[in-house]
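Engineer: According to Swiss-Prot, the experimentally introduced change ASP81 to Ala is described as follows: Abolishes ATPase activity. Swiss-Prot documents ASP83 to Ala as a published mutagenesis change and attaches the note Abolishes ATPase activity. Swiss-Prot documents TYR225 to Phe as a published mutagenesis change and attaches the note Prevents phosphorylation and increases ATPase activity; when associated with F-227 and F-228. Quoted from Swiss-Prot, the note attached to the mutagenesis of TYR227 to Phe states: Prevents phosphorylation and increases ATPase activity; when associated with F-225 and F-228. One entry in Swiss-Prot concerns the mutagenesis experiment TYR228 to Phe. Its note says: Prevents phosphorylation and increases ATPase activity; when associated with F-225 and F-227.
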Amino acid sequence: MALRKNRGSRMQRNVIAMTEPKSLNSEQYRTIRTNIEFASVDRQMKSVMITSACPGEGKSTTAANLAVVFAQQGKKVLLIDADLRKPTVHTAFFLENTVGLTSVLLKKSSMEQAVQASNEKHLDVLTSGPIPPNPAELLSSKWMKELAYEACAAYDMVIFDTPPILAVADAQILGNVADGSVLVISSGKTEKEQAAKAKEALATCKSKLLGAIMNGKKLSKHSEYGYYGTKDNFMQK
C-alpha cells in the first residue's frame, strides 16, 4: 500500500499544470496547447492521442498536463486512459479504477457512469478500468469507435493516453480514432532511430501526426521537470 501511495504522489507532483499553474513548466504546456489548436487549419481538433516511442518517456505526464491546460481554458475536457497494460492516469488524479474504459467496452457500464470528475474544473477522467487479458482486441472493437464518437460529441476536447507505439499495437489501433496524434520523446533517452520508427508507425496507421514534444530538457536551473514545448520544439511533420 505504501508503494502505491508513493507512486500516486509522484504522479500528482508531475501534474504541474494543476499544482503549480504559474510555473515555467506549466507555461510550456500552454504553449503546446496553442500549437495543437493551430496544427490543423482545415478543421477543429476534437481529439488527440498522446503516445511515445518507448516506455518511460513521459507520455502519461504529458497527457495529464495537456488535459489540465485545455480545461483551464474553459473547455470541457475528457482524459481517457487507453493504456490498458500499465495505466497511471487514476494515480495522477487520485481516482478509483474499479470501473473505467474496459467496463464501457465490455458493456458493463455506460460512459456517463464510468467517467469521474477530477479536482480540476472542466476536466473529467475515464480511467482504464480493470486490466483485460486482450487489450488490443478491445481497443479495435466497434465499441471503441462508438465511445470515441460519443466522447467527442459530449466534450470540447478528448485526450487519449495510449501505450508506447513501438511496444505494442494498441496505439496504432487508436491512431485513426483520434483527430491527431502527438509523439513524446525524451531528451537523452529516445534514440533517433526509435523516434523515426515511431513516426513511421503513426504514418502506417494513417494517424495525423501533429508534432513531437521533447520531454526532459532542462529549461533553467530552477526547472524541476525541464519541459521543452516552444514552437521550435513542437515539430511539424
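Cβ coordinates are placed from backbone N, Cα and C, and glycine is handled just like the others.
Nothing has been swapped: the model has the original residues at all the noted spots.
What does the local environment look like for each feature on the list?
Structural biologist: Applying an 8 A CB threshold to same-chain residues 6+ apart, the list for ASP81 (mutagenesis position) reads PRO87, THR88, VAL89, HIS90, GLY100, LEU101, VAL125, LEU126, THR127, SER128, ASP161.
ASP83 (mutagenesis position) is surrounded by 26 other CB atoms, counting those within 10 A of its CB over all protein chains shown.
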